Each structure stands twice: as structure tokens, then as C-alpha cells.
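Engineer: Sharing a structure here in C-alpha cells format.
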Amino acid sequence: MQRTPAMRVLVPALLVAISALSGCGKSEAPPPAQTPEVGIVTLEAQTVTLNTELPGRTNAFRIAEVRPQVNGIILKRLFKEGSDVKAGQQLYQIDPATYEADYQSAQANLASTQEQAQRYKLLVADQAVSKQQYADANAAYLQSKAAVEQARINLRYTKVLSPISGRIGRSAVTEGALVTNGQANAMATVQQLDPIYVDVTQPSTALLRLRRELASGQLERAGDNAAKVSLKLEDGSQYPLEGRLEFSEVSVDEGTGSVTIRAVFPNPNNELLPGMFVHAQLQEGVKQKAILAPQQGVTRDLKGQATALVVNAQNKVELRVIKADRVIGDKWLVTEGLNAGDKIITEGLQFVQPGVEVKTVPAKNVASAQKADAAPAKTDSKG
């Protein structure tokens with residue numbers, strides 16, 4: 001068959017088109033997978049001061065209820081409600097008229113019995129009176145002397161004085177009111193606010209754990225600062241003055257399972273008032289060679305266990321189950337599962353899994369592990 005010029009042009013073109021179509025069916029080889037990059041923090045052992053934050057209430061250092069010790073009508077109130085008073089300062093004046101008369105009568109009776117006792121003393125020497133008569137006269141004199149002292153005390157009690165220095169509250173009585181010795185209601189109450197008590201409660205389990213750690217050497221006592229306490233107010237501000245631990249209760253409350261701890265704080269400006277809700281920060285002790293792990297690198301699995309991903313010497317990811325004791329600042333205090341020198345992953349966690357080889361760079365989302373903020377940890381922040 002003889003090819004025409006048109007066929008000679010068409011055949012090579014078809015061959016080229018078929019070759020091109022067959023080339024389109026072949027897929028290119030995928031590029032090699034890139035090694036994921038993660039941000040890590042290298043852990044270092046450090047000395048950490050452990051604090052516990054506990055809720056509490058303020059209480060007056062001393063409380064004295066002012067009550068009358070004699071009966072009578074109130075003539076004057078001599079203080080301003082809500083003011084500061086001194087011990088021995090007069091607060092009320094009870095009508096003294098009756099007690100002044102009793103005192104004068106007792107003095108007159110004393111003079112009479114004293115004169116008679118002295119006369120009988122001379123007469124008994126001459127046997128003009130019996131020894132019994134002299135003894136009776138001397139006893140009457142002594143009774144009169146005691147009556148004068150009692151009348152003087154009652155007269156003094158018409159001036160109602162403050163038993164302690166402190167701030168006095170509102171007055172429960174006014175001028176013209178009748179008050180009686182031994183009445184149930186106080187006339188006023190004086191509270192000493194400087195210093196002031198702070199009573200906090202700590203679970204007995206936490207107290208037992210603290211004692212065990214101190215006994216085993218896991219914790220060291222914080223020396224001169226062992227009994228120091230700081231205070232956070234209800235609005236979140238820090239109280240500027242430091243207090244000291246006074247005592248802990250000798251028994252555990254059966255209803256709450258807690259122990260009461262009392263601290264005392266200086267309060268020169270009366271900034272703290274009785275009944276305020278506060279948070280006391282108690283220094284437990286010092287932990288040597290503590291491991292602090294950034295919170296960004298600690299997660300929990302389905303069982304609720306704290307876990308962390310670390311990069312081993314072969315640059316591969318390892319899963320560690322750890323024991324996170326408490327939060328200190330923005331880090332977890334880890335007591336098991338991590339060691340000094342471990343490289344904990346804090347960035348890129350979502351791109352890796354155990355066994356994967358990774359490329360490490362210093363993390364940017366956390367501060368240096370060497371600059372741990374040893375802020376107080378609440379007792380409920382343990383993991």
C-alpha cells in the first residue's frame with residue numbers, strides 16, 4: 001500500500017501523542033518524610049522551698065466583754081464607739097451616790113470600833129473587862145475595817161474601766177439604763193487587734209505526710225523560717241507583714257478530719273479585722289534535688305495518670321508515667337518518673353508519638369527550668 005504525504009505526517013504525530021499519554025499514567029516517587037521538630041526543656045535538679053496555702057479566718061488576739069460589777073444607773077458613756085481605748089480607761093460612770101454614802105458610813109463605823117478596841121485593850125490589862133469582851137471588840141474592829149474596804153471597792157466599781165487595750169465596739173447601753181452586777185449581756189466588747197490571730201485548718205492526712213517526709217529526710221526544715229507564715233487577703237492582695245506559727249491543735253476534728261493551726265500576725269494599722277477570710281501560706285520545708293517539670297509538658301492519660309514525653313539519647317520519643325506531687329508556680333514538682341538531664345517535650349506534642357525520631361530545639365513557650373517560681377501551692381493541687 002502506498003502512503004500518501006498526509007499519512008506520512010499523521011503517523012508520527014499519533015505515536016508522539018500515544019507516548020505522551022502513556023507517560024501521564026506514571027506517578028512520581030513521594031519525597032522522604034521530614035523529621036518532626038519539637039521544643040524541649042532540659043530538667044535540672046534544684047533546691048525548692050515548699051509552701052502550703054490553706055484557707056482561714058482572722059480572730060482577735062484578746063477579747064474582753066465589759067460588764068458592771070455593781071448595780072446602778074448609767075450616768076455617762078465616756079468613749080466613742082469604734083475607737084481605740086487603753087487598758088484602765090474609764091468607759092462608763094454609774095451613779096455613785098449610794099456607794100459614796102455606804103463608804104462614809106463604813107468609815108464612821110470603823111472609827112467607832114477602832115476606838116472601842118483600843119479602850120478594851122487597856123481595860124483588859126487592869127482586868128476591868130474580860131478577855132472575851134476584848135476579843136469581841138477587836139473582831140468588830142476588823143470587820144469594820146473589811147467593810148470599809150468593800151465599800152471602797154464598790155465605789156471604785158462605779159467607774160467602769162476597760163480591762164484591755166484595743167478597739168471597742170458599739171455600746172449596748174445608754175445613759176439612764178439600769179445595769180446589774182452579773183448581768184448576762186455585756187455593756188460593750190473590747191478586742192485587741194494588734195497582733196491578730198489567723199486560724200487555718202489543714203487535713204490530717206497532709207500533716208501526716210509532712211511529718212513522714214521530714215522524718216525520712218525527703219524534706220529539710222527551713223531553719224529560722226520554719227515557723228514563718230505569709231498571708232493573702234480576700235481580694236487577692238498580699239499582706240505586707242509576715243507572721244509566725246503559734247501552735248497546732250492537739251486533736252483532729254472528727255467531723256472534718258482536719259487540724260486547726262494558729263498563726264499570729266502584727267497588725268499595727270488594723271488592716272486585718274476579726275472574721276476576715278484569708279489564705280495563709282505556710283512554709284513546710286526545703287526539698288533538695290527537686291525536679292520541676294513545665295506544666296505544658298505534663299498531660300494525663302485515660303487512667304488519670306500524669307505522663308510526659310521525653311527525648312532519649314537516640315533522639316527518639318519516650319512516654320514516661322510520672323508522679324506529680326504539687327504545682328509550684330507554673331511547674332509540677334515531680335517525685336517519680338523524671339530525672340535531672342531529661343529532655344521533656346513542651347512544644348509539638350501533637351505531632352509526635354512514642355518511638356518517633358525527632359529534631360529538638362529549645363522551647364519558647366516556657367521559662368528556663370532554672371528559674372522556677374517557688375510560689376505557694378494549694379493543698380488541692382497535688383497530682
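Cβ atoms here come from the backbone N, Cα and C positions, even for glycine.
Quick paste of what Swiss-Prot says about this protein:
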- Cys24 to Phe or Tyr: No palmitoylation occurs. Some of the protein becomes soluble, some remains attached to the inner membrane. The protein functions normally in antibiotic efflux (MUTAGEN)
- Arg57 to Ala or Asp: Abolishes complex formation and thereby decreases drug resistance (MUTAGEN)
- Arg62 to Asp: Abolishes complex formation and thereby decreases drug resistance (MUTAGEN)
- Leu123 to Asp: Abolishes complex formation and thereby abolishes drug resistance (MUTAGEN)
- Ser130 to Asp: Abolishes complex formation and thereby decreases drug resistance (MUTAGEN)
Engineer: Can you give me the same-chain residues 6 or more apart in sequence from Arg62 (mutagenesis position) with a CB-CB distance under 8 Å?
Structural biologist: Ile164, Gly166, Gln191, Gln192
Engineer: Please report the number of other Cβ atoms within 10 Å of the Cβ of Leu123 (mutagenesis position).
Structural biologist: 14
Engineer: What is the Cβ neighbour count of Arg57 (mutagenesis position) at a 10 Å cut-off, with all protein chains included?
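Structural biologist: Here the count is 14.
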Engineer: What's the number of neighbouring CB atoms sitting within 10 A of the CB on Ser130 (mutagenesis position)?
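Structural biologist: Looking across every protein chain shown, the total is 12.
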Engineer: In terms of DSSP three-state secondary structure, what is the assignment for Arg62 (mutagenesis position)?
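Structural biologist: The three-state answer is strand.
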Engineer: In three-state terms from DSSP, label Ser130 (mutagenesis position) for me.
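Structural biologist: Ser130 (mutagenesis position) sits in coil per DSSP, no helix or strand.
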Engineer: For Leu123 (mutagenesis position) and Arg57 (mutagenesis position), determine the Cα separation and express it in whole Å.
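Structural biologist: So the Cα of Arg57 (mutagenesis position) lies 72 Å away from that of Leu123 (mutagenesis position).
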